[in-house]
Amino acid sequence: MDTVHRDKDQVVILKKANYLPYLVNLFIPKLFYPEKIVVARLYLDVNKHDKQAAENFEGTETPCFDVPPSLFADKVPMDKIVFLPTSMLPMGFEAGGVFGPGILTRRSYPIDLKAAGHKGQTPPLFVGLRMEVQPPTRVESLLKKDGESQPIQDTLMNWLHASNDLINGAQPKGQELRDEFSLSMVFNLPIPPSPPSPYSYGRIPLQCNIYTPDLSNVLLLMSHQRDLTVAILSTVNNPHVPSVAFATMGDDAECPKFELPIGVFPICEGVNRPIFLPKRFMPKGFEAGCVIKPGTLSELWFMDYIGRFGPPQPQYNGSITPPLFVGKICREEPAVDMIKKIQFEIEKKASDDAESKATLAGVKPKFDISITKGFMVMETKEPKSPKGAYSVQNYDEAFDDGCIVRVVKKPATAEEATETRERNEMCTVGDQSQELDKCSTEADQKYLSCFHVDSDIDNIAMAMARLGIADMSLHADEEELCGIDGDNALIQLRHVLEDRNQIRSHTDQLMQDHIFRMNRDRMLALRQPFTCFGCGIHEKKQ
C-alpha cells in the first residue's frame, strides 16, 4: 500500500451529496496501522443519510486526502467519494470519506468486508485517515530505548504512595492553586458478595456511546473543599449500568442539574453532553452531579486542568481519555470524615480476609438458595394444560415447585347457583342415576396447571381470561413474606396482567421520545460553534 501524506490545508468543496452519514458514534478500535488508513463497512439501516446535514454543509470546505489506489483490487471511481466534515467524522480521524451504496463494484469491494452470499448493490464504505499512529503498548515498549519509559511497577507504587500521602493529610501544592474546582480521588467501597443467580446473564459489551455508572457506593476523597469537585472514574471499577441510563431519561426533577464553568469545561452537546445522574446513583454528600463519558475531553484539557495530580484509574480502553465525574457539594448536610470511614472499611476488609483464609468460605451465602421452578398454580376444569404451563397432580406438588400464587375461579353468585341447581334437576329427571353420577363427577373434577416464573405473561393472562372471573391468593406465611404487603402485591400483579399492553405502549413511547431528543441535540450540535483550545476563539464547524 502506498504511504499517505496529507497537508493540513488540503481541503475540498462539499457538493450536493446523496449519501452523507453522521459517523461520530462509529467506534473503530485504535490499533497500529502503518499507513494510518482505516476501511470500514457501513450499514444503511444504522448509518442513514443525514439530509439536513447535507443541506447545511453543502458548499463548505471539508478535509480530504489522496486515497491510495492499491487499497482496492480493481479500478475505483475516486471522484465518487464524498469527504465528510470534521464534525461528522469518527473520533480520532483527521479526514475521511464514504463511497455510497452501489458506487463500488463487486470486484473492487474489499473481500473481507463483504458478507458471504450478499445480493444487490454493494454496501457503503468508509475510508478514513487517522490523526496519529498509536501502536500497542507492547510494540511501543520494544521500539523505545531502555530507560525512556517508566516501568508499570513504578507507576503503581507512585499511585500507592500518592494515595497514602493524601490519606495522611499531605496536600499537593498544585491542587491548592486551583479555585474553580477541587480534584478528588475515587475510593470504591467493598461490595458484599452477591448470592449466585439461577439465571445466566450475559456480559455487557464495552461501548462508548453512553456511560452512566452507579456511584452510590463510591467515596470521593479531596484534600480541600470547593463548590465543585472533579474525579477521574474507572470503566473497570465503575462500569456502565443500563438501569442508570434508563433512569436518566425521566423527569428533570429526578436529575438535578447545574451549570458547568464555561471557562473550564468546553461546550459539549449532542452525544457528548454531560449526563446528570439521579440522586440515588450519586455519591454521598452531593446535591447534583454529572458524568462525562470517555473520549469526550481532549488530552490537552487533562494536561491543563488535572496534570500529573490526577490519580490513575484502570480503564478498558487506554487509547482515549478517561471519564469524569463533576459534582456539586451539598453544604446543608453535615461533613463526613471520609478518611476514618475509608480506614474502617480497609480494616474490616482485612479482618474478613484473615478469617476466610483465602478460601471460598468467606463468600458462601448464609442461606441456601433454591432455584424456583414454579410461580403460579391455576385450577381449571379442562384436562389439557394451558399454553406455556405444565400439569401437576395436587397442590402439594405445586407448592414444592415454588408456586406462591393460587388462581381459582371465583365462586358463583346466587343467580348462577340457581341456574346450576336447575341444570342438576334436569339431569335427575327419569331417575337416571348413572347420568346424575356423571354430571356430579364432571362438575367436581378439577385439574391443576403451573406456570414458570419466566413464563410468557400473555399466556398467563389468556389462561386467566378463560376462567372468567379469577380469584388470586398468596400461599405464604407472614414470616415468609418478610414485611411485604401481600394484598398490594396481588393488586399490582392483576394490574400488570390486565394493562400489559398499555404498559408496553407507554415504555415504547418513552423510548421514542428519547430517540427524538437525541436526534434533536445532535442536529443542534452540528450548527453550534466550538471553542478552540489554543486561542479560545469560536470557530465554525466544517
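Note that Cβ sites are derived from N, Cα and C of the backbone, with glycine treated the same way.
Computed from a predicted structure; not experimentally measured.
Among the natural variants in Swiss-Prot is ASP252 to Glu, noted as: In strain: ZW141 and ZW142.
Swiss-Prot gives this note for the natural variant ILE262 to Asn: In strain: ZW104, ZW141 and ZW143. ILE262 (variant position) carries neither a helix nor a strand DSSP state and counts as coil.
Spatially close to ILE262 (variant position) yet at least six residues away along the chain is no residue at all, judged by Cβ distances under 8 angstroms. Where Swiss-Prot documents ILE262 to Lys as a natural variant, the accompanying text is: In strain: ZW106 and ZW133.
Taken residue by residue with DSSP, CYS268 (variant position) is part of neither helix nor strand, so it is coil. Taking the Cβ of CYS268 (variant position) as reference, residues of its chain lying under 8 Å away and at least six apart in sequence are, in sequence order, PRO274, ILE292, THR296. Record note (Swiss-Prot) on the natural variant CYS268 to Gly: In strain: ZW104, ZW106, ZW122, ZW133, ZW136, ZW139, ZW140, ZW141, ZW142 and ZW143.
Swiss-Prot documents GLU332 to Lys as a naturally occurring variant and attaches the note In strain: ZW122 and ZW136.
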